[in-house]
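Take a look at the structure below.
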Amino acid sequence: MSTEHVDHKTIARFAEDKVNLPKVKADDFREQAKRLQNKLEGYLSDHPDFSLKRMIPSGSLAKGTALRSLNDIDVAVYISGSDAPQDLRGLLDYLADRLRKAFPNFSPDQVKPQTYSVTVSFRGSGLDVDIVPVLYSGLPDWRGHLISQEDGSFLETSIPLHLDFIKARKRAAPKHFAQVVRLAKYWARLMKQERPNFRFKSFMIELILAKLLDNGVDFSNYPEALQAFFSYLVSTELRERIVFEDNYPASKIGTLSDLVQIIDPVNPVNNVARLYTQSNVDAIIDAAMDAGDAIDAAFYAPTKQLTVTYWQKVFGSSFQG
């Protein structure tokens, strides 16, 4: 096995040039999200009984796993009060109305309810902030209920605990855990473009890689870490239950009949992969097998040109070695 032609540094350079959200852009996005937070906090200080209690950045930007293709920010808003609607449409309209009150300088068309969130648009930058409502009743750790984008059900969650979960893995593998997550997400994004039946949630990718890290996989060599990821998908066929005990004992998880079982590290009754079918699994395994075979072939390719050709099967034509 050789990484003479494409090695860890080559993949790291590709990630910096093509995969990662540039730091300047990430800082700008965070600054705009912070402005919204500050506006809400200022409004709350003058209106302490206001139903919107806290705004917390969530999603890939907050986790540090955002791709270069990111063009909006995910933010959770905690809503308290008995008058908050319990149905999706009503809740989003309610949230939009409250946001317009908290941000009076925004015109009505800059605050628009969407399918599962309310989008706040910044005119100057063209940036959109997707604000997701979380119903909050005062539970510790900011545990509340958000609406599942898969089936519209209410799920208990804690944005701070989710962020702490990722931070713990980033501490265990500084720089490298987040980078391997971004590389795997980039691959999955490419597969979605190339393969019509392919679906693979970013949250599932994060949790699978977190489990591999917890199990001792070395993330400091990107070709080998990616190969470990693809090998895991193929060897387990996603039939291995993935559980974390950061916030609850594994014994809290009951018997499940779901095909794929990747349990939310904050909520033991939420299987984040519960809707994945055998067809979905087959598509992931087929793509992972092709990627793993390509990396294997790249390790033994006699020339740089051939090595790059194999890596392009993983990362597409933008990979030039």
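The backbone N, Cα and C atoms fix where each Cβ goes, glycine too.
The ATP binding site annotation in Swiss-Prot covers LYS63, ASP74, HIS162, LYS185, LYS201, SER202, PHE203, ASN270. As annotated by Swiss-Prot, Mg(2+) binding site applies to ASP72, ASP74, with the evidence given as experimental evidence. Among the mutagenesis results in Swiss-Prot, ARG30 to Ala has the note: Prevents formation of second messenger, decreased DNA-binding. The residue drawn here is the original one. A mutagenesis experiment is reported in Swiss-Prot for this position, ARG54 to Ala, and the note states: Prevents formation of second messenger. Quoted from Swiss-Prot for the published mutagenesis LYS170 to Ala: Prevents formation of second messenger.
Features as recorded by Swiss-Prot, highlighted on the structure.
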| residue | record | Cβ neighbours (10 Å) |
| --- | --- | --- |
| ARG54 | mutagenesis position | 19 |
| LYS63 | ATP binding site | 22 |
| ASP72 | Mg(2+) binding site | 16 |
| ASP74 | ATP binding site | 21 |
| HIS162 | ATP binding site | 23 |
| LYS185 | ATP binding site | 22 |
| LYS201 | ATP binding site | 17 |
| SER202 | ATP binding site | 19 |
| PHE203 | ATP binding site | 16 |
| ASN270 | ATP binding site | 16 |
- [ ] Across all the protein chains here, work out how many other Cβ atoms are within 10 Å of the Cβ of LYS170 (mutagenesis position).
- [x] 18
Task: Sequence-distant neighbours of ARG30 (mutagenesis position) in its chain (C-beta under 8 A, six or more apart) - done: PRO57, LEU61
TODO: Give the helix, strand or coil assignment DSSP yields for ARG30 (mutagenesis position).
DONE: helix
- [ ] Compare the C-alpha of LYS170 (mutagenesis position) with the C-alpha of each of the binding-site residues LYS63, ASP72, ASP74, LYS201, PHE203, and give the closest one.
- [x] LYS63
Task: Distance from ARG54 (mutagenesis position) back to ASN270 (ATP binding site), taken between C-alpha atoms, in Å - done: 24
